[in-house]
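Copied over from Swiss-Prot:
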- 100-220: domain 'MTTase N-terminal' (DOMAIN)
- C109, C145, C183: [4Fe-4S] cluster 1 binding site (BINDING)
- 244-512: domain 'Radical SAM core' (DOMAIN)
- C258 to A: Loss of mitochondrial tRNAs methylthiotransferase activity; when associated with A-262 and A-265 (MUTAGEN)
- C258, C262, C265: [4Fe-4S] cluster 2 binding site (BINDING)
- C262 to A: Loss of mitochondrial tRNAs methylthiotransferase activity; when associated with A-258 and A-265 (MUTAGEN)
- C265 to A: Loss of mitochondrial tRNAs methylthiotransferase activity; when associated with A-258 and A-262 (MUTAGEN)
Amino acid sequence: MHPLQCVLQVQRSLGWGPLASVSWLSLRMCRAHSSLSSTMCPSPERQEDGARKDFSSRLAAGPTFQHFLKSASAPQEKLSSEVEDPPPYLMMDELLGRQRKVYLETYGCQMNVNDTEIAWSILQKSGYLRTSNLQEADVILLVTCSIREKAEQTIWNRLHQLKALKTRRPRSRVPLRIGILGCMAERLKEEILNREKMVDILAGPDAYRDLPRLLAVAESGQQAANVLLSLDETYADVMPVQTSASATSAFVSIMRGCDNMCSYCIVPFTRGRERSRPIASILEEVKKLSEQVFLPPRPPKVLGLQGLKEVTLLGQNVNSFRDNSEVQFNSAVPTNLSRGFTTNYKTKQGGLRFAHLLDQVSRVDPEMRIRFTSPHPKDFPDEVLQLIHERDNICKQIHLPAQSGSSRVLEAMRRGYSREAYVELVHHIRESIPGVSLSSDFIAGFCGETEEDHVQTVSLLREVQYNMGFLFAYSMRQKTRAYHRLKDDVPEEVKLRRLEELITIFREEATKANQTSVGCTQLVLVEGLSKRSATDLCGRNDGNLKVIFPDAEMEDVNNPGLRVRAQPGDYVLVKITSASSQTLRGHVLCRTTLRDSSAYC
């Protein structure tokens, strides 16, 4: 019998789920089993007959079709802190951290920040401790990004640095274990294990529940990996552990994966297909965050609730959210796309959509700001725009990734829209949400991009005048459609030159857009001290722009006559006096609440 067949048979018969990759420990056990099979096992005929009888008896005692139908409906999961049963080849105590210290480093997007909190929640329940001191760590985990080559090169360089740390490890301490988590583990699993023997574990974005097992296997001196992508993993029952005791905001993952299959993008291959969390679990997490108490850096003069004041809903394609967990909402209701937009896949039907979720989340706490990222322009039906306009605590800021201003390049990118459709959507959004702040993504030097295509992108930047932007040179990724069907034919120096031009134009136009705020009074959520001045405070306005203002005493509108100093988590009114492409400056007027601020802004 092949060793892998042995593992799979044990797996099925004992009822525990599929392993993404079989550890060397379990393979060794199976090899030992198969090498002794000729003397310890019955003849093949008797074995086959016994297996058939055993299968028949288990089938008769197994669940009925009615049981299957009942279990197929998604349960209302509660956030659980229980440790799952160990696989048969490990004892329960081998899965426990025994107070070993874990050091976590996060690279890349906001989803990775949230993934770090999920991974830490799982490890904490298994008995690990967290440290911010690299030197005292027993386990170092890097949560990685694979969106561009530069992001991966950063990790390779970091591993080279950690190799020296592992080599110098005193023998009196437990061996240092190093793990790669996230998208890079998913994309380059074999290369990482073969190239960097000092890497002990790999865990893809859908395998964080398996971290205790992987670390237990690594304790035997073997490399261990789980990079299986899931069709249903959302970590809905895992309450992420917020990593900062003084944080004013938090990320809440509402869905994972992406179905868009844009030709340049590696995300569908590193994070899998779209699947959404049940709304009930999202609301439970948001409620906990609104009640979560954090300690401000200085005692407030007026004590009150210090729950988190801002939540950002996260997803690779956040506004395509679709909760199909409740059967009564699974009727074939058509999906409304933005006008002039199409999809590259068969449009799904039914379920509770993003507008319903946004409505419910905004009702949890009227004093909590709600943001979301990263959306796709195709999924902005009127009901979403109307809700953003009506609710005071849903930020009037929309990220609208364009990627290019050329319809020809957009078609090659498989974005599902033309330049004209995109511009029409921009106008519609601004009409629906007066004063909305817009941000976008752009790629310079995509496959086949000509100078004329580049000029069209420049003109789009000038036409729209974004408040914020994220601009990058194109980086070819293996497995993508562009890698298989297009040619990366724009020279690197041309990509960089075009990128610099886009950045220059963006800054010019963003400065113009932001200067319209000068003289206006804006509501700012205080985050803390400015990084550049100990006498200034820093916060963000409704449009997610950074606002700097002096740390001075002010009035509290809810406590007339009381003078206070702002602290993280406070809402303050700031009169804007100057603006650049990235920052607003002003002077503080008073401390207020989100609901009361509408009378002043």
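Even glycines carry a Cβ here, placed using N, Cα and C.
Substituted residues are absent from this model; it holds the original ones throughout.
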- Message: So, three-state DSSP: helix, strand or coil for C183 ([4Fe-4S] cluster 1 binding site)?
- Response: helix
- Message: Looking only at the domain 'Radical SAM core' (244-512), what is the model's average confidence as pLDDT?
- Response: 91
- Message: Through the lens of DSSP with three states only, how would you label C258 (mutagenesis position)?
- Response: coil
- C265 (mutagenesis position) to C183 ([4Fe-4S] cluster 1 binding site), Cα to Cα, whole Å, comes out at 12
- Message: Please report the distance from the Cα of C258 (mutagenesis position) to the Cα of C183 ([4Fe-4S] cluster 1 binding site), rounded to the nearest angstrom.
- Response: 13
- Most isolated by CB count within 10 A, of the recorded positions C183, C262, is C262
- Message: Quick check: with C258, C262, C265 left out, which same-chain residues have Cβ atoms within 8 Å of the centroid of the [4Fe-4S] cluster 2 site Cβ atoms?
- Response: N260, M261, Y264, I266, V267, P268, Q316, N317
- Query: Which numbers of helix, strand and coil residues does DSSP report for the domain 'MTTase N-terminal' (100-220)?
  - Reply: 61 helix, 23 strand, 37 coil
- Using DSSP, would you call C265 (mutagenesis position) helix, strand or coil? coil
- Which residues, in sequence order, are found in the same chain with Cβ within 8 Å of the centroid defined by the Cβ atoms of C109, C145, C183 at the [4Fe-4S] cluster 1 site, excluding those residues themselves? Y107, G108, M111, N112, T144, S146, I147, A151, G182, M184, T270
- Task: May I ask which residues of the same chain, at least 6 positions away in sequence, place their Cβ under 8 angstroms from the Cβ of C145 ([4Fe-4S] cluster 1 binding site)?
- Result: Y107, G108, C109, N112, A151, E152, G182, C183, M184
